Amino acid sequence: MRIRHVVFCLLALVYGAETSDDDLDERTNIFIRDKLIPALKLAEVTKVNFTRLHLCHCSREVGCNARTTGWVPGIEFLNETDRSFYENTCYTDGSCYQSARPSPEISHFGCMDEKSVTDETEFHDTAAKVCTNNTKDPHATVWICCDKGNFCANETIIHLAPGPQQSSTWLILTILALLTFIVLLGIAIFLTRKSWEAKFDWYIRFKPKPGDPLRETENNVPMVTMGDGAGSSVPEVAPIEQQGSTMSTSAGNSFPPGIMPNNMKDMLDVLEETSGSGMGPTTLHKLTIGGQIRLTGRVGSGRFGNVSRGDYRGEAVAVKVFNALDEPAFHKETEIFETRMLRHPNVLRYIGSDRVDTGFVTELWLVTEYHPSGSLHDFLLENTVNIETYYNLMRSTASGLAFLHNQIGGSKESNKPAMAHRDIKSKNIMVKNDLTCAIGDLGLSLSKPEDAASDIIANENYKCGTVRYLAPEILNSTMQFTVFESYQCADVYSFSLVMWETLCRCEDGDVLPREAATVIPYIEWTDRDPQDAQMFDVVCTRRLRPTENPLWKDHPEMKHIMEIIKTCWNGNPSARFTSYICRKRMDERQQLLLDKKAKAVAQTAGVTVQDRKILGPQKPKDESPANGAPRIVQKEIDREDEQENWRETAKTPNGHISSNDDSSRPLLG
């Protein structure tokens with residue numbers, strides 16, 4: 001019973017498969033008769049024999065699309081359902097073909113019309129020739145062409161001979177080995193590049209030149225035969241007493257004077273200057289400045305690197321170490337120091353520069369004088385100043401800035417062009433031991449072109465420096481960057497902020513210094529590290545300026561200082577003082593201050609003399625002749641008491657000295 005059921009199932013499967021194939025073939029014939037042929041006639045296709053029309057499977061990867069001959073979806077009069085169902089199908093009155101190739105095994109299908117010999121692509125051209133027996137060339141692929149019905153080429157499975165198999169493991173290992181070799185070769189070339197460069201340079205310098213007498217000398221050396229042996233010959237050797245007129249080379253040859261090869265002379269000259277190569281006498285080379293400096297510690301860092309303290313021949317120096325990526329900035333600042341006649345007491349003194357190999361990296365050193373007090377920013381963090389010190393600091397800074405801005409004429413080798421610093425701030429101003437200042441960090445400075453007709457200085461990327469100290473015309477991009485004086489006006493604005501910072505740390509009478517941590521321009525309205533947009537809003541849109549101490553308006557000196565500061569930070573660049581005018585104004589105020597102090601001292605001395613005449617000398621009541629200790633003279637006591645009484649009666653409620661003449665007030669602080 002079970003056997004009958006199994007046989008029945010097998011017969012049902014076979015019958016179902018045959019029925020399914022018959023249904024598909026009949027559906028295809030109905031599609032050709034009722035839809036495809038009418039659509040082709042509507043499309044006015046006349047080169048096809050409609051009585052032999054059948055369908056074939058076509059491969060999309062070789063062009064089964066609108067370019068393929070007889071592509072069914074390319075017929076515009078068919079509906080979308082038929083186009084989608086017959087997407088990978090073509091029609092033909094000729095042959096269906098299948099091609100297969102090994103390694104990797106790929107099969108392609110398509111149509112070839114009876115009257116067509118070629119197609120648009122090379123593949124179809126080959127198929128047309130194969131199916132029409134028009135080629136005798138051997139092919140690496142296997143072809144099948146048939147015309148017995150719909151999709152006839154799909155019925156045959158092409159069995160290809162197995163090709164040579166390559167292990168993927170060996171392929172991966174081969175690739176890895178090749179990559180490893182390339183990497184090692186690159187590392188070896190990188191590590192030995194200096195040696196190869198030196199050898200190449202040696203070859204270029206000492207390669208034999210055409211017409212070199214070396215070969216002629218070798219060819220013209222007389223030969224003598226030693227013994228009876230044939231071919232045993234050596235050059236004739238001159239007597240010892242005649243060898244004084246020859247020069248011996250490292251190769252053992254001798255050449256009479258005047259005919260030594262030029263390249264040999266060059267080689268001997270180089271060998272005589274060797275520093276220990278083993279091919280000549282050892283000579284000592286002078287150490288560069290980098291080899292004579294001993295670094296003792298880092299003192300700060302900046303935009304292009306860090307600053308260290310060093311010892312150079314017993315003198316303390318500052319060494320600015322540039323990063324390797326900032327070599328253009330190093331060369332620019334070095335070139336400015338070396339070629340611009342920048343010897344001025346209020347400009348940081350340049351000592352030298354060098355390239356130092358530390359064994360790991362190559363460092364770029366710029367050596368300047370060292371000031372233990374550090375920058376003005378650091379100095380104000382630790383100290384307060386009085387009016388005298390304020391004038392010393394700011395007047396010297398203005399003097400250095402005026403020196404940079406002014407042009408000094410001279411010969412071509414000894415003239416200084418007008419310059420703009422472009423990064424004036426308290427961190428770039430050094431405080432010297434005499435409480436004067438020196439301007440440093442000239443890496444962003446700009447020189448006026450020597451050609452007067454060329455008035456362009458920099459490109460449009462002129463917004464450089466510290467954002468907090470940028471002038472309004474730079475923040476709002478209205479600066480005339482082709483006019484050199486515009487950069488100097490921007491320097492004056494930055495200098496006014498430095499003057500304000502220093503004034504905030506000034507202490508005199510009732511005027512107390514501001515907290516050091518808050519002495520930062522615009523800190524009330526900006527972050528510690530503001531962006532361009534934030535500074536633009538504060539300085540240009542809202543037109544704010546750093547806040548003033550209300551007591552400054554009543555101070556005899558600070559009110560004049562604020563007048564200078566307000567003029568220098570004016571929003572209109574043309575309304576600002578020049579750096580030279582700033583220096584002149586502070587010179588005048590400082591001189592008036594010194595005159596007041598001298599006049600006050602003179603008046604005090606005059607009062608003491610007058611009192612001495614009126615009171616006369618008096619003996620102290622406790623005078624004891626028997627006492628051997630030095631006696632105190634009564635007139636000295638009276639002088640001190642009178643000075644103290646004068647000071648007490650002269651003080652006003654605000655702590656200032658009162659007088660009808662302001663110039664009689666002594667210097668406070």
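Positions of Cβ are set from backbone N, Cα and C atoms, glycine also.
Going by Swiss-Prot, these are the annotated features:
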MUTAGEN   Gly70 to Arg  In allele p168; forms many dauer larvae
MUTAGEN   Cys90 to Tyr  In allele m138; forms many dauer larvae
MUTAGEN   Glu105 to Ala  In allele m122; forms many dauer larvae; when associated with E-110
MUTAGEN   Gly110 to Glu  In allele m122; forms many dauer larvae; when associated with A-105
DOMAIN    262-292  domain 'GS'
DOMAIN    293-593  domain 'Protein kinase'
BINDING   Val299, Gly300, Ser301, Gly302, Arg303, Phe304, Gly305, Asn306, Val307, Lys320  ATP binding site
MUTAGEN   Gly400 to Glu  In ky803; reduces expression of the G protein-coupled receptor (GPCR) srsx-3 in the AWC neuron
ACT_SITE  Asp423  active site, proton acceptor
Check your understanding: Whose Cβ lies within 8 Å of the mean position of the Cβ atoms of Val299, Gly300, Ser301, Gly302, Arg303, Phe304, Gly305, Asn306, Val307, Lys320, the ATP site, other than those residues?
Key -> Val321
Exercise for review: Quick one: pull the CA-CA distance for Cys90 (mutagenesis position) versus Arg303 (ATP binding site), whole Å only.
Suggested key: 71
Check your understanding: To what whole number does the mean pLDDT across the domain 'GS' (262-292) round?
Key -> 62
Exercise for review: Sort out the sequence-distant neighbours of Gly305 (ATP binding site) for me: same chain, 6+ apart, CB within less than 8 Å of its CB, listed by position.
Suggested key: Lys320, Val321, Phe322, Asn323, Asp326, Leu364
**Study point:** For Gly400 (mutagenesis position): DSSP state (helix, strand, coil)
**Key:** helix
Review point. Whole-number Å distance between the CA of Gly400 (mutagenesis position) and the CA of Asp423 (active site, proton acceptor)?
Key: 14
Practice item. Would you mind listing, in sequence order, the residues at least six apart from Arg303 (ATP binding site) in the same chain with a Cβ closer than 8 Å to its Cβ? Key: Gly443
Check your understanding: For the recorded positions Cys90, Val299, which Cβ has the most other Cβ atoms within 10 Å, all shown protein chains included?
Key -> Cys90
**Study point:** Site diameter for ATP, Å, by largest Cα distance between Val299, Gly300, Ser301, Gly302, Arg303, Phe304, Gly305, Asn306, Val307, Lys320
**Key:** 15
Review point. Under 8 Å Cβ-Cβ from Gly70 (mutagenesis position), six or more apart in the same chain: what's there?
Key: Val48, Cys90, Tyr91, Thr92, Cys111, Asp113
Exercise for review: For Val307 (ATP binding site), write down the residues of its own chain that are at least 6 apart in sequence and whose Cβ falls under 8 Å from its Cβ; none is a fine answer.
Suggested key: Arg298, Val299, Gly300, Ser301, Ala318, Val319, Lys320, Val321
Exercise for review: Would you mind checking how many other C-beta atoms are within 10 angstroms of the C-beta on Gly110 (mutagenesis position)?
Suggested key: 29
Exercise for review: Determine the Cβ neighbour count for Asp423 (active site, proton acceptor): the number of other Cβ atoms within 10 Å of its Cβ.
Suggested key: 21
